[in-house]
Amino acid sequence: MRLLAGWLCLSLASVWLARRMWTLRSPLSRSLYVNMTSGPGGPAAAAGGGKDTHQWYVCNREKLCESLQSVFVQSYLDQGTQIFLNNSIEKSGWLFIQLYHSFVSSVFSLFMSRTSINGLLGRGSMFVFSPDQFQRLLRINPDWKTHRLLDLGAGDGEVTKIMSPHFEEIYATELSETMIWQLQKKKYRVLGINEWQNTGFQYDVISCLNLLDRCDQPLTLLKDIRSVLEPTQGRVILALVLPFHPYVENVGGKWEKPSEILEIKGQNWEEQVNSLPEVFRKAGFVVEAFTRLPYLCEGDMYNDYYVLDDAVFVLRPV
């Protein structure tokens, strides 16, 4: 037992020391690490670090249908987004931390999903919008406040934290036990997957951020959201990665097609956006505003950060 305790203390001390002394900013150390871990089965290259950030926000309005042209909100790289990027770049350079994460992920992926592993390690935080971008999209001021927020599929709660100053009560749902643990540490009220629809009260804002392409019944989910949203002033803020590639993650990192398929058509971002108002109409919503934003994730030893193209909508019930 003493030997085990000593080994654990030594491991923790090594991690702490590595965090302070080692980074992958050095070309030599990064090359050494990649050579140690790369191979035919290594991860594919991501978009982090090399893409012109201006392109993350570009929308060709001429390709949008008329009803969407008038509600498009142009977004830009702002201070809140830049802070997230800077922090992610710094974390990706912690050599021994990244080695430790890689080892744990390899072992735990045999019986845990990638999402749960990230929750256990406290890594892989997502970024959808900054406080300023959230306020501009909802057309609210920094002091605006209402009663209840429900964040569906909240992950580790970092995006929830950006919205939380505007709400008196904050509810969240999450499948991953380790992510639920992260949410509870932030003092959010976690509801069960089949509980949030049956609480007996309504929500003023419901966020559904990058969830529709990762759930088994996305249209049913939209209709359930409509049924518990405050019917006059309630709003939904919904983010969706485009191009649309739906799949459901199971234990062990296996992927399956969802049982409900949304009719999203088109080959590029604008074309797929044009097909979404009809999807929302079937669930009882109309688009009040939307924008294009990068969906960012903290990086690792391979990339400073990861990025996908998001369409973020504000929906009102009809």
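Placed from the backbone N, Cα and C atoms, the Cβ positions cover glycine too.
Original residues only.
The annotation that Swiss-Prot gives for the mutagenesis experiment D151 to A reads: Abolished protein-histidine N-methyltransferase activity. D151 (mutagenesis position) falls within a strand segment according to DSSP. The Cβ of D151 (mutagenesis position) lies under 8 Å from the Cβ of G157, V159, T160, M163, I170, Y171, A172, T173, Y188, I206, S207, L209, each of these being in the same chain and 6 or more residues away along the sequence.
Quoted from Swiss-Prot, the note on mutagenesis experiment G153 to R is: Abolished protein-histidine N-methyltransferase activity. With a cut-off of 8 Å between CB atoms and residues at least 6 apart in sequence, the same chain places T173, E174, L175, C208, L209, N210, L211, R214, C215 near G153 (mutagenesis position), listed in sequence order.
For the mutagenesis experiment G155 to R, the note given by Swiss-Prot reads: Abolished protein-histidine N-methyltransferase activity. Using a 10 Å radius centred on the Cβ of G155 (mutagenesis position) and all shown protein chains, the other Cβ atoms total 23.
Feature annotation from Swiss-Prot assigns S-adenosyl-L-homocysteine binding site to E174, N210, Y295. Counting every protein chain shown, the number of other Cβ atoms lying within 10 Å of the Cβ of N210 (S-adenosyl-L-homocysteine binding site) is 19.
One mutagenesis experiment named in Swiss-Prot is L175 to A, and its note says Reduced protein-histidine N-methyltransferase activity.
Here the residue is the original one, while Swiss-Prot reports the published mutagenesis I180 to A with the comment Reduced protein-histidine N-methyltransferase activity. In the three-state DSSP reading, I180 (mutagenesis position) counts as helix.
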What is the one among the mutagenesis positions L175, I180 whose Cβ has the most other Cβ atoms less than or equal to 10 Å away? I180
Can you give me the Cα-Cα distance between G155 (mutagenesis position) and I180 (mutagenesis position) in Å, rounded to a whole number? 8
Where does Y295 (S-adenosyl-L-homocysteine binding site) sit by DSSP, helix, strand or coil? strand
Between I180 (mutagenesis position) and Y295 (S-adenosyl-L-homocysteine binding site), what C-alpha distance do you get in Å? 21
Near Y295 (S-adenosyl-L-homocysteine binding site), which residues of its chain come within a Cβ-Cβ distance under 8 Å, counting only those 6 or more away in sequence? M126, F127, V128, N210, A239, V241, V307, L308, D309, D310
